[in-house]
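Novice: Here it is, the structure, as structure tokens.
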Amino acid sequence: MGLLECCARCLVGAPFASLVATGLCFFGVALFCGCGHEALTGTEKLIETYFSKNYQDYEYLINVIHAFQYVIYGTASFFFLYGALLLAEGFYTTGAVRQIFGDYKTTICGKGLSATVTGGQKGRGSRGQHQAHSLERVCHCLGKWLGHPDKFVGITYALTIVWLLVFACSAVPVYIYFNTWTTCQSIAFPSKTSASIGSLCADARMYGVLPWNAFPGKVCGSNLLSICKTAEFQMTFHLFIAAFVGAAATLVSLLTFMIAATYNFAVLKLMGRGTKF
């Protein structure tokens, strides 16, 4: 078998939807977790530098930020493992579907995995194919563990609902920083607003970031404009935007996973001719 033919067979058996979704998932989670972690750190510095001089005022906020950062560590680890499992499940179900439709130009791993669903035969032994059959046996064992695509569909559906809430929550800091930036623009260009510059403020207490008895709790006028011009504010604002984009990319990847897995499961269930799940 030539190299070109081998590559062609691998491409035919590859689950492209799962591959794209996996890449998008890893990219989105990395963007969300990395940028979100640094954005929370930047927010902590801005609060303690400009909005409150008393540590007790923002002690609870710091504890919440640190808790969210630990959650981010766990989220990154979980999605790395779950994304790899979903990719393996994509190879598994795609190989089984192609075998049902009579397309045997699948990869060795795809054949090994699909054998656990369709009851296909194992490869014929030979000295030259010893390594190939070893890989097939490993994939066959993996297929027994992955042989519940309906459960993967259910778990992915529940995870998508949870991540939809995460996506909505990731928009909150973007909204707060955007409002602050808009206020700064009004201060920088007073001709665009009828309000006096001194009355234009950013109040962290209004968003529940600080308690109402925090002092000063808000920054107004030219002081607020100077904060908006700092590199810390600009970087934190853009990091939250990047984290929001990462959450959106992860949501799209989960939807892609769910659609592809549901389609493959439906095909196997309806056309598997006695397939057992």
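We count from 1, first residue shown onward.
Heads up, the Cβ atoms here are built off N, Cα and C, so glycines get one too.
At each noted position, the model has the original residue.
From Swiss-Prot, here are the annotated features:
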- H37 to P: In shaking pup (VARIANT)
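I'd like these features described in context: how deep, what's nearby, how far apart.
Specialist: In the three-state DSSP scheme, H37 (variant position) is classed as helix. Around the Cβ of H37 (variant position), 19 further Cβ atoms fall within 10 Å across all displayed protein chains.
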